[in-house]
Amino acid sequence: MAPATPKTSKTAHFENGSTSSQKKMKQSSLLSFFSKQVPSGTPSKKVQKPTPATLENTATDKITKNPQGGKTGKLFVDVDEDNDLTIAEETVSTVRSDIMHSQEPQSDTMLNSNTTEPKSTTTDEDLSSSQSRRNHKRRVNYAESDDDDSDTTFTAKRKKGKVVDSESDEDEYLPDKNDGDEDDDIADDKEDIKGELAEDSGDDDDLISLAETTSKKKFSYNTSHSSSPFTRNISRDNSKKKSRPNQAPSRSYNPSHSQPSATSKSSKFNKQNEERYQWLVDERDAQRRPKSDPEYDPRTLYIPSSAWNKFTPFEKQYWEIKSKMWDCIVFFKKGKFFELYEKDALLANALFDLKIAGGGRANMQLAGIPEMSFEYWAAQFIQMGYKVAKVDQRESMLAKEMREGSKGIVKRELQCILTSGTLTDGDMLHSDLATFCLAIREEPGNFYNETQLDSSTIVQKLNTKIFGAAFIDTATGELQMLEFEDDSECTKLDTLMSQVRPMEVVMERNNLSTLANKIVKFNSAPNAIFNEVKAGEEFYDCDKTYAEIISSEYFSTEEDWPEVLKSYYDTGKKVGFSAFGGLLYYLKWLKLDKNLISMKNIKEYDFVKSQHSMVLDGITLQNLEIFSNSFDGSDKGTLFKLFNRAITPMGKRMMKKWLMHPLLRKNDIESRLDSVDSLLQDITLREQLEITFSKLPDLERMLARIHSRTIKVKDFEKVITAFETIIELQDSLKNNDLKGDVSKYISSFPEGLVEAVKSWTNAFERQKAINENIIVPQRGFDIEFDKSMDRIQELEDELMEILMTYRKQFKCSNIQYKDSGKEIYTIEIPISATKNVPSNWVQMAANKTYKRYYSDEVRALARSMAEAKEIHKTLEEDLKNRLCQKFDAHYNTIWMPTIQAISNIDCLLAITRTSEYLGAPSCRPTIVDEVDSKTNTQLNGFLKFKSLRHPCFNLGATTAKDFIPNDIELGKEQPRLGLLTGANAAGKSTILRMACIAVIMAQMGCYVPCESAVLTPIDRIMTRLGANDNIMQGKSTFFVELAETKKILDMATNRSLLVVDELGRGGSSSDGFAIAESVLHHVATHIQSLGFFATHYGTLASSFKHHPQVRPLKMSILVDEATRNVTFLYKMLEGQSEGSFGMHVASMCGISKEIIDNAQIAADNLEHTSRLVKERDLAANNLNGEVVSVPGGLQSDFVRIAYGDGLKNTKLGSGEGVLNYDWNIKRNVLKSLFSIIDDLQS
């Protein structure tokens, strides 16, 4: 929802919430004030409405004496808010005349103006009925208002003097007729920034503002009844178009011109707009290419020189920026508002119903929002997939006048560009998980042209690709890069993209191959942004990247480069280094490069880590739904959702890394399991850690903002407090007998942590940082800062002395200073004491109780005070930057190592809570790593789970009744492969996924939801599940099946776990059966992995009934043949299923009986005919008439062993393509083959 802003109301709030007669009387008295008689000869002046700033309440303090006799710095006392204040000018004859001579008929709702009364009065009764006004700060904005505002708004228009009864449900922003005039940009800027000198703009609801001059232009605001987004149902039903889910209520931002007719005004504007911006009709890029051109660059816009010559300074300032980021939504700062022009304004209107201003600005269509709502509206555009550019004022109006006087326009420049993949502001980040922006580059396998390679290797490289990638989480500043060689199917790229799932991708135009491009887009996050940039000029090559790093001076010297950057450049990894260059260009364009690259948080990414962790490739991550489900792409029901119980944001991001790379080494797994056991038993330690971690903010992201100097002061204080909490934890754990990884992580805290944290304990006034969001250093810390503070105190003392003098002079102790908008330190004097006011004092405001003045000396001191505070504000910002720089000096040596340790401990707590949450039964897995004593090679793997449940079903269940458990045993005493058959929907796929999930949990160091678990460490899980085609990647169902199967055959080892579901069903029955039989034999005999093959080919089991490493399994069911009802028991038993029972499932789905009966007859005939043909062929091939079937796999193996390369994994060997084919595996091959022969003979 949009940030709600209190709306300025032209009427008082009444307790009953309705427009009572008292309210009308009050409004009448307000209007009659403007029509009172003025002595003749008084020069007439225009009636000015207050700026937004003058409509706010300013809390003030009473003047008190210092107990030590000195003067206190508090110069203000509270105002009596029962006084009703009204708006006026020094003279009002023009208004009186306009009202009396108006040619337009008056509305029935208009109030009569009493032109004979010299002064307007308001009764106490009126005031008593408007108590809800008290102590409310008033801010005018385009967009929001309170629900309790009156339904009717009365607006006095200039010249005509007509009071308009507004029935609009929108807020409107109405500048003066000259505001935004193309010939008066300077004044336009000045008026937008009025009120900057004071944070609040007045302490009364309706203030008598007597202007000194008539030349200044003011904005008039027309606010009408409109609910705040926080308090109104966004999807309310009205006559307008239906709101979108995130759509804010209708708003308008309408510059007003004092034309006689709104229709003629709008028509005139539209005509001028069309004439001046005719070149926007046929959009072209900066090189004048039309949209139809393949090389069209949507980021730029061509503006003809004739248009440039007609632009005002303000227009030039805007279009200079907008033309270079035509694909961005540009928020342009104007005073206390951000404005959208032309295409951006129209888009805002179409998407979010932000109203288009009727009169525009400088002939540009516009919509506007208050500056305080920028983050909300920027986030709305970003969620819709747009980029947002923020153009801010680099100086205040006062600073501009101090710099060059009244000439010129306020400096503005592009502050930042916000995109969904590169957000750094904590308020705009809605997830604790990392969001990545990735740059990718592709080159052919022979890119490096290595002449020393033999011809066969060169031919192989022609079928490979080289990829370079670099990706960054801009919120933390962590940048990772890599270069890798991939196969023709881009297997590794698929894995990388599945792990990273970037929100934004930068790629060189026409660089990626068709397949790589499809993989990148298919595996990126939903609504990801894809940026195609120019080769060389924007996506830097290796040499250009090096030159940019040197010229931009991210690092002091070349020796100061991060190790991975230095290594890539020195070793000639040009593709990876160029990928970093592509990312560097994009960060420069976003104006993030200085802050992020200089952090030196650059590492090499290893997406496999095969030596230290289990490998989960991209297909497996998708098939097992590790991070996102296949239903809606969220994490509901995923394994990550089960494990994501970390307390700190850093811990949640670390947990994702842990889950991508489960442990592989037995000692590492056991150590983590010991830690989990320790935390499960030591409740006190757990509570201590959890309480401490719950107090920690997102330190990793805050450190990045400290480095970029964008952190808020109060957040900087939070960082120091958080590290103080950490050293308290460290101190309290000194005497604890910590076990496992907890002890390892606690001891990894840097030695200088305590000293570094204590040096910041008293660096500045902490409480002021929390309460006032300012840094006040200890006296003597900064000389310039001390001088500035002394100057402000000196001015306050002088003002205090003058005030005390005035009190004595007027013999009135109630004289005080008041701030009202940009007029600060105005002298407020009770009416009873104003008769002695000197004639040279200038009256600034008045009500029935007080009048406010400026004397010459106070006006001068007030101006000096404003300038002093402006200078002090700059010093405060500079001081914060220097403090951030000092803190950031220990980023890599102290702060980040500490955060890493905390994140790891938090992950241990998360695994502990997951283990506790599994319910009963659950157990600690037993890890067994068997090695051949003679050859020191790993023996074949095995696993055994008793009464295993799927952990993502019925989370937190306390009994096993909620899910039907199953025993799973592969390897060791049982065959390594299970050939699983059964009816459709009987639970085969669930069994397959459940086995894989259990293995991952065990190697994560977590308890497993079963009665007992014993397994060897599994090096890789590979899956072939489902029968979906892949339109995004241009692959058919059968192609997807075979491509995934090839990866299994290439990468699997005797310690891998394979899951293959219904291989071959994408092709014809004969082709599919042949492929399934061949693959199963090769895996069972030569690769010797653990795994399951689920199939509906009933005869496949008979082909392997003699194979010692294939075990037939089935899912049990109960069948009622009469009604064709099937009861699924979800229990896995040994044996072969009687069939797939497809007709029964069809009946359960409601297909008509006639169709099912016909299908059953056809199926019976087909099965009978197929069996007769097979038996006849077998009999014809047997001389003795006996039907003996020799498996095709056995025949092939003997041919290769006898006539090929024998027991080798060469092209003609029996184990062709097998990754690991050592002597133990070869011995098992021979055992299997001879076992099959023995069974055939028997």
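Cβ coordinates are placed from backbone N, Cα and C, and glycine is handled just like the others.
No noted substitution is present; original residues retained.
Under the heading ATP binding site, Swiss-Prot lists Gly982, Ala983, Asn984, Ala985, Ala986, Gly987, Lys988, Ser989. Ser989 (ATP binding site) is surrounded by 18 other CB atoms, counting those within 10 A of its CB over all protein chains shown.
The DSSP secondary structure for Phe337 (mutagenesis position) is strand. Record note (Swiss-Prot), mutagenesis Phe337 to His, Ile or Tyr: Partially functional in a mismatch repair assay. The unchanged residue is displayed.
Using a 10 Å Cβ-Cβ cutoff, Phe337 (mutagenesis position) registers 23 neighbours. The mutagenesis experiment Phe337 to Lys is recorded by Swiss-Prot, whose note states: Completely abolishes mismatch repair.
One mutagenesis experiment named in Swiss-Prot is Phe337 to Ala, and its note says Shows defects in both homoduplex and mispair DNA binding and is only partially functional in a mismatch repair assay.
For the published mutagenesis Glu339 to Ala, Swiss-Prot gives the following note: Defective in repairing 8-oxo-G-A mismatches. A sphere of 10 angstroms centred on the C-beta of Glu339 (mutagenesis position) encloses 26 other C-beta atoms.
Around the Cβ of Gln393 (mutagenesis position), 23 further Cβ atoms fall within 10 Å across all displayed protein chains. Under its mutagenesis entries, Swiss-Prot includes Gln393 to Arg with the note: In MSH6-5; partially functional in a mismatch repair assay.
Looking at Swiss-Prot, you'll find the mutagenesis Ser1036 to Pro noted as follows: In MSH6-4; defective for ATP-induced sliding clamp formation and assembly of ternary complexes with MutL alpha.
In Swiss-Prot, a published mutagenesis experiment is listed as Gly1067 to Asp, annotated In MSH6-3; defective for ATP-induced sliding clamp formation and assembly of ternary complexes with MutL alpha.
Sequence-distant neighbours of Gly1142 (mutagenesis position): residues of the same chain at least 6 apart with a C-beta under 8 Å from its C-beta are Asn984, Ala1163. Annotation of the mutagenesis experiment Gly1142 to Asp in Swiss-Prot: In MSH6-2; defective for ATP-induced sliding clamp formation, but assembles ternary complexes with MutL alpha.
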Count the other Cβ atoms sitting within 10 Å of the Cβ of Ser1036 (mutagenesis position), across every protein chain shown.
13
Rounded to a whole angstrom, what is the C-alpha distance between Gly987 (ATP binding site) and Phe337 (mutagenesis position)?
60
What whole-number Å value do you get for the CA-CA distance of Gln393 (mutagenesis position) and Ser989 (ATP binding site)?
60
Taking Ala983, Ala985, Ala986 as the binding-site residues to compare, which has the smallest set of other Cβ atoms within 10 Å?
Ala985
Can you check which residue among the binding-site residues Gly982, Gly987 has the largest number of Cβ atoms within 10 Å of its own?
Gly982
About how far apart, in whole Å, are the alpha carbons (Cα) of Ser1036 (mutagenesis position) and Ala983 (ATP binding site)?
25
Quick one: of the binding-site residues Gly982, Ala983, Ala985, Ala986, Ser989, which has its CA closest to the CA of Glu339 (mutagenesis position)?
Ser989
Please report the three-state DSSP label of Gly1142 (mutagenesis position).
helix
Just to be sure I understand the packing, how many Cβ atoms besides its own are within 10 Å of the Cβ of Asn984 (ATP binding site)?
16
Under DSSP, is Gln393 (mutagenesis position) part of a helix or a strand, or is it coil?
strand
Measure from the CA atom of Phe337 (mutagenesis position) to the CA atom of Ala986 (ATP binding site) and give the result in Å, rounded to a whole number.
62
Determine, for the ATP site, the additional residues of the same chain whose CB lies within 8 Å of the mean position of the CB atoms of Gly982, Ala983, Asn984, Ala985, Ala986, Gly987, Lys988, Ser989; present them in sequence order.
Met1115, Phe1128
Return only the integer: C-alpha distance in Å from Ala983 (ATP binding site) to Phe337 (mutagenesis position).
66
